[in-house]
Amino acid sequence: MAEASERLYRVQYAKSGRASCKKCSESIPKDSLRMAIMVQSPMFDGKVPHWYHFSCFWKVGQSIRHPDVEVDGFSELRWDDQQKVKKTAEAGGVAGKGQDGSGGKAEKTLGDFAAEYAKSNRSMCKGCLEKIEKGQMRLSKKMVDPEKPQLGMIDRWYHPTCFVKKRDELGFRPEYSASQLKGFSLLSAEDKEALKKQLPAIKNEGKRKGDEVDGTDEVAKKKSRKETDKYSKLEKALKAQNELIWNIKDELKKACSTNDLKELLIFNQQQVPSGESAILDRVADGMAFGALLPCKECSGQLVFKSDAYYCTGDVTAWTKCMVKTQNPSRKEWVTPKEFREISYLKKLKVKKQDRIFPPESSAPITVHWPLSVTSAPTAVNSSAPADKPLSNMKILTLGKLSQNKDEAKAVIEKLGGKLTGSANKASLCISIKKEVEKMNKKMEEVKEANIRVVSEDFLQDVSASTKSLQDLLSAHSLSPWGAEVKAEPGEVVAPRGKSAAPSKKSKGCFKEEGVNKSEKRMKLTLKGGAAVDPDSGLEHSAHVLEKGGKVFSATLGLVDIVKGTNSYYKLQLLEDDKESRYWIFRSWGRLGTVIGSNKLEQMPSKEEAVEQFMKLYEEKTGNAWHSKNFTKYPKKFYPLEIDYGQDEEAVKKLTVKPGTKSKLPKPVQELVGMIFDVDSMKKALVEYEIDLQKMPLGKLSRRQIQAAYSILSEVQQPVSQGSSESQILDLSNRFYTLIPHDFGMKKPPLLNNADSVQAKVEMLDNLLDIEVAYSLLRGGSDDSSKDPIDVNYEKLKTDIKVVDRDSEEAEVIRKYVKNTHATTHNAYDLEVIDIFKIEREGESQRYKPFRQLHNRRLLWHGSRTTNFAGILSQGLRIAPPEAPVTGYMFGKGIYFADMVSKSANYCHTSQGDPIGLIMLGEVALGNMYELKHASHISKLPKGKHSVKGLGKTTPDPSASITLEGVEVPLGTGIPSGVNDTALLYNEYIVYDIAQVNLKYLLKLKFNFKTSLW
């Protein structure tokens, strides 16, 4: 596997004669100069070099301006070859006759820039994001698409005027001209002339003598001469140093065997690397400058790489050391007595010196592989303008929508998209629920192409909502299938899927990933203790072996933020259902992408299969299969506790469309169906970038979620104290390994600020509640005589009664909703659909001691619909001890509000999903500890029973009413008189679950005010 590098290019002397040139297909001779483009491998989570002869490299259109910055391995070349690379780069990639050793004439055309007439009207200008019409002249620059780096260098098209505006940014140098564009000769005479005027070669004319003013130019010249002299001296020193190192290498190659060199490294307490050239480099470095002492931070081995010495050790089992220095500590290099017989080593005397480094280039380092330092979910179409969120997308409409086709087309085009009639070309499908349920031929094509289906309301929300496009797609999704929606990159259509591995038939780069069969969501076939991976092709004829109570199936994860890896490895031992036949199946790749592969290997016997399984497991994790206590080792995988249990069928039975057997009132039936909606649970996880392929709903263990909480607790200290990057890296790597995330080709973001920690705390809170809901669905009786709705209702252990709309209590509650809607929460109005009176089993008894406490109020608590199965069955809970206290404004407690809209905001509804649930609970507040700013409370002051966060607005206290000793603050909002507070509205927090008695559950419709029409 290739070594990870942020640089797109690599140069070195060929280590063997086995590699062939990607341009001419001829072999590259050993020790000859070769150059490579680093390309994402389609087979594993890493990059591989595509090697070229030196001259061929420039012919395929590579434009390098600063080889010392852009090319990995440049400084390790011989001095003459460094100059050769520099001069060729300066000449715009023209190697010149005879320069490549083959004597071939180099091409003068710029291979990475092209001009042509658009072959269709499908491409989009990367400058203005407008369509390029068929037959219109267009210019391109070959670049790596950060979302699909496995495609390598692809054309990115521009209108000529847009290209001219971005000339410098695109690397079209001043000395380049239009006539050097590939395809220029095929343009019409008129277009050639126009393009020559737009893209002329710009000559840098020197100043005339008469330009000098008051001697200032003379001062500048003297300064320039000084800098030139200084640079010239440094160049000479670097050249002498380079020649010294290469002289040592050349002599060592003649005088010593590879084993001799290894012995020299071991004697000087240096690690022995793999590969002859690496061993030679390390010995030469030690002889020239001294033996390197271990890293002070981790005791690892320091190694020279281009611009510094980097530590190759590990701070912890999860994270590599980040130490980098140009002045490492050294000791004298010692040659053992037995080696002094070698004449060269006997004569060699090197004066102790420090390694000289070239000055840091002022050229910006272009990072070609996508980086991410934010924890917020990335917009699906991040390149799109704010007013055109559907730019580069093709939309298919199916079924009878509220608008006719022309109206829908107008709206879609207004948002930057295009209407299409083909499922294979579509990025997204807009339809209605009935069409998905009906599953006609056209919808089957949509499913086959793995295109996500969303409701028509999505078009309204996408222009009005502040949520990311991914969140809106999740909220409006109608289909259980669907790859992540991506904008179309010009003419290369390659939406990213979420399959564990590509089809065995797929070879090389993916031309059209969207139609890859393996991209469809995996259907896991459960047999006995685990699910057989469908990529094995044996899901219907074999099962996972279970022996001694242990299931021979393992899902492993490895995250390294520095390298940008987010890898999985799956291992299964499969046994034939009928015969004594055994297979080892393994799959590997990058989470959330089609990058990866798999292997099915038939074994001669059960014993050999078990032995091979255990060998592979130990190779990947460093742990024996039967070891009870797992130890994480550096660069090794970590097992995920994913439960592929036998309860899936029970879930399916209880989520089927309810029949007519239910004796519950219709509103209660609808409420229970809403609470246990599995699709809503999946949508919630997708919003948090959870990878549902590697962590199917309900499959991650509670223990692993709690371990993730503990990591976030550890993160809060280094984040608040500004600790070392290594510590934050370590904790981030551990977190993302425990909770598999889908980041596509982006690097996993560091958990390096309070907001990112807060977002992940919220994610784990929801994961826990979803885990409760799913556990309820899986557990309990399998009584086929009962309606599924009734079975699920019983699991809530809550008496739910519909409140008569005309009753006095319903009137009071509606008034409370109307009066306490805050003026700043003006994006929607709230409409009460149903009011339910609830009584949780055992809660009244638990609350009994607090009934005598003064200051009891009826307050609001809002949450996602997916959390209500957990809330009703287990009550409102305080975050677990493992959760970080900084994830909550006033510490870990249960939060309430007296303004309905403050709590309603936590329902996370949208125009496409406007129904939310909110609760009213009787809360025993007693003596309140009043605060104006965040305070991470872990223990209340003596004599206090709760915290009140003071807001600038409060319900009018004169309008409050009292029902059975409980205050209902249903007055309209008025200024509270508290101005120096961080809160707009009041918050109430209790730290004992027994202080809460849930009374009512409201089903609300959020009537959003913003619309496209």
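Each residue, glycine too, has its Cβ placed from N, Cα and C.
Here the original residues are kept at every noted site.
Features as listed in Swiss-Prot:
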- CYS295, CYS298, CYS311, CYS321: Zn(2+) 3 binding site (BINDING)
- 385-476: domain 'BRCT' (DOMAIN)
- 541-637: domain 'WGR' (DOMAIN)
- 661-778: domain 'PARP alpha-helical' (DOMAIN)
- ASP387 to Ala: Does not affect mono-ADP-ribosylation by SIRT6 (MUTAGEN)
- GLU488 to Ala: Does not affect mono-ADP-ribosylation by SIRT6 (MUTAGEN)
- GLU491 to Ala: Does not affect mono-ADP-ribosylation by SIRT6 (MUTAGEN)
- LYS520 to Ala: Abolished mono-ADP-ribosylation by SIRT6 (MUTAGEN)
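Overlay of Swiss-Prot annotations on the structure.
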residue : record                : DSSP (3 states)
CYS295  : Zn(2+) 3 binding site : coil
CYS311  : Zn(2+) 3 binding site : strand
CYS321  : Zn(2+) 3 binding site : coil
Under a criterion of Cβ-Cβ distance under 8 Å and sequence separation of at least 6, what residues of the same chain contact CYS298 (Zn(2+) 3 binding site)? CYS311, GLY313, ASP314, VAL315, CYS321, VAL323
Once CYS295, CYS298, CYS311, CYS321 are set aside, which residues in the chain still have Cβ within 8 Å of the Cβ centroid of the Zn(2+) 3 site? PRO294, LYS296, GLU297, SER299, GLY300, LEU302, THR312, GLY313, ASP314, VAL315, LYS320, MET322, VAL323
Ordered by sequence, the long-range same-chain Cβ contacts of CYS295 (Zn(2+) 3 binding site) under 8 Å (at least 6 apart) are GLN301, LEU302, CYS311, GLY313, CYS321, VAL323
Taking every residue in the domain 'PARP alpha-helical' (661-778), what is their average pLDDT? 79
Within 10 A of the CB of CYS321 (Zn(2+) 3 binding site), the number of other CB atoms across every chain shown is 23
Composition by DSSP (helix, strand, coil) of residues within the domain 'WGR' (541-637): 16 helix, 44 strand, 37 coil
Helix-strand-coil residue split for the domain 'PARP alpha-helical' (661-778), DSSP-based: 79 helix, 3 strand, 36 coil
